[in-house]
Amino acid sequence: MGCCQSLFSGDNPLGKDGVQPQPLSQNNHGGATTADNGGSGGASGVGGGGGGGGIPSFSEFSFADLKAATNNFSSDNIVSESGEKAPNLVYKGRLQNRRWIAVKKFTKMAWPEPKQFAEEAWGVGKLRHNRLANLIGYCCDGDERLLVAEFMPNDTLAKHLFHWENQTIEWAMRLRVGYYIAEALDYCSTEGRPLYHDLNAYRVLFDEDGDPRLSCFGLMKNSRDGKSYSTNLAYTPPEYLRNGRVTPESVTYSFGTVLLDLLSGKHIPPSHALDMIRGKNIILLMDSHLEGKFSTEEATVVVELASQCLQYEPRERPNTKDLVATLAPLQTKSDVPSYVMLGIKKQEEAPSTPQRPLSPLGEACSRMDLTAIHQILVMTHYRDDEGTNELSFQEWTQQMKDMLDARKRGDQSFREKDFKTAIDCYSQFIDVGTMVSPTVFGRRSLCYLLCDQPDAALRDAMQAQCVYPDWPTAFYMQSVALAKLNMNTDAADMLNEAAQLEEKRQRGGRGS
C-alpha cells in the first residue's frame, strides 16, 4: 500500500497448574456480558463485573444452575444480536449471589467430546485481563455445552457505531477502542492464545465504566470442527477463504476491519475501503458525523494502520505489538473516563443511602467503613445468635468443646484484628457443622472483606441470611461485599432491605 501521508489533502489438560473445577456452591461467580455475533450480543442491563480483583476464579457450572440463572433460558434473556436466529445463543443471567453473567449456549453436538470442550474452556478461562470480558466458567452436562462470562452492561461497539440514538462515539473514544482491543489481542497472544475467531464490532463490549472489552467467546470456535467466521465473506481474511484456517495474521486482518468501522461509522467491505484509500478519497471514508471533530494527522495514522492490516499477503501485516505501539501515542484524552465520552451514567462508588434513618451499622456500611463495622460487630458479640444454635445435653462432646474453643480463638483474633487467623479459626468452627452461628458467618464475612476477598465475603453474608433470614446484619454485609464487587445497584438494594428489617425490629421484632 502506498503512503497515506497526503490522503486528506485531496491444548490444555484439566487440572494443569493445580487448577481444579469447583462446584458452584463454593464459587460465587459474578460479572458482566460477552458478545457473540452469529450470535453476537451486546446486552443492555444492570450489573457489572469490573476488572481485576472482582473477577471470580474459573470453574464448572451445572446445567441446573445456568437454567435457573437465565430463567429457563427465556427468550427475554437473549442478548445475541441475531436473537433466536443465531446458531449459538447468548443469554444474560443472574446467579444466586446477584451477579450478572453472559451464557453462551452451543447447538446440540457442536462439541460432542466433553473433554475436548472442557480443555478448550479451561485454556481460555486462565486468561484474566481488564481488556477482556473474561470467561469465568463452563458447563458440560450430557449433550449441553455452555460458556459463562462476565456480563458487559453497556452494549457493543456495533450498537454504538451503527445504531446509536442520542450521540455517536467521539473521535478520541474511537481511538481508545482501537487501542484497548489491540492491548487485549496482544495480551492473548503473549499468553499463548493468539487465535481469535470472527473479530468484529459485535465482539467489542463496554463495561460498567464504559471501557471497551474484547469478548472472550471469540477465543473458542463455535464448534469443534465448525467455521471460525460467521460474517459476510467480504470481510473474511483471504487466506481463510483459501484454506479455512485461522492464523494470528488472520486476526490482524479482522482487526483492520474493526479500524475501518471506527473510521467510517459504517460496516463497509475492506476491498471498497482499500479502493478509496488508494484513490486518496479518505474524506469519503470518514464518518460524516465526525466532520470537523477529528485530527487529520491521527486519522492518517489509523488509515495507514488499517491498510497494513488488510494486506493480501499475511506476512506483510503488523503483529499485535505493532498495533499497540502505533495506537498508544494517539491516546490524547487519557484523563477523561470512557463513560463520559460514551455519554453513559457512571455507577456510584458506594451504595446510596436509603431515605429512612440508618442504625450505626447501617451508616458504617453505607460509607463502606470497615473499621467502624468491625467495632460494632465486636460490641454486638453474639446477641443475635439466641435461638439459632440450641444444643441438647447429648451433643456436648469433646468435639463440641474443641469447636467452641476454635470459635473462642477466632473471637480473640477478631478483637485483635488478626483477620487471617480469625478466618482460620472460624472456618474450623463452621466446618464441624454441629452448631450454626449467623454471627460467625457475619464476622468471617468482614474478615474476608478486610483481606480483599469480596466474593468470599458475599458468600458468608448470604450464608448468614440462610441461617437467620431476617437478620439486618446479613443484608448489610451483603451490601458492602456487593459494592466491593462493583455491583452498586444491588448493593443499594441490599442496604435498603437491611434498613427496612431494622425498622421492623424497632417496631417489636426480634432483639438486635
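Even glycines carry a Cβ here, placed using N, Cα and C.
Keep in mind the model shows the original residues, not the substituted ones.
The following features are taken from Swiss-Prot:
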MUTAGEN   G2 to A  Abolishes plasma membrane localization; enhances susceptibility to fungal and bacterial pathogens
DOMAIN    76-331  domain 'Protein kinase'
BINDING   S82, G83, E84, K85, A86, P87, N88, L89, V90, K104  ATP binding site
MUTAGEN   K104 to E  Abolishes kinase activity; enhances susceptibility to fungal and bacterial pathogens
ACT_SITE  D198  active site, proton acceptor
MUTAGEN   S230 to A  Reduces protein phosphorylation 5-fold
MUTAGEN   R443 to Q  In bsk1-1; enhances susceptibility to fungal and bacterial pathogens
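K104 (mutagenesis position) has its Cα within 10 Å of the Cα of these recorded positions: N88, V90, taken from N88, V90, D198. Separation of the C-alpha atoms of N88 (ATP binding site) and the residue listed as 'active site, proton acceptor': 14 Å, rounded to the nearest whole number.
Spacing of the residue listed as 'active site, proton acceptor' relative to V90 (ATP binding site) is 16 Å (Cα to Cα, whole number). Summarising model confidence by region, the domain 'Protein kinase' (76-331) averages a pLDDT of 90. Sorted by the number of other CB atoms within 10 A, the binding-site residues N88, V90 start with N88, the lowest. When the neighbouring Cβ atoms lying within 10 Å are counted for each of the recorded positions (K104, D198), the highest count belongs to K104.
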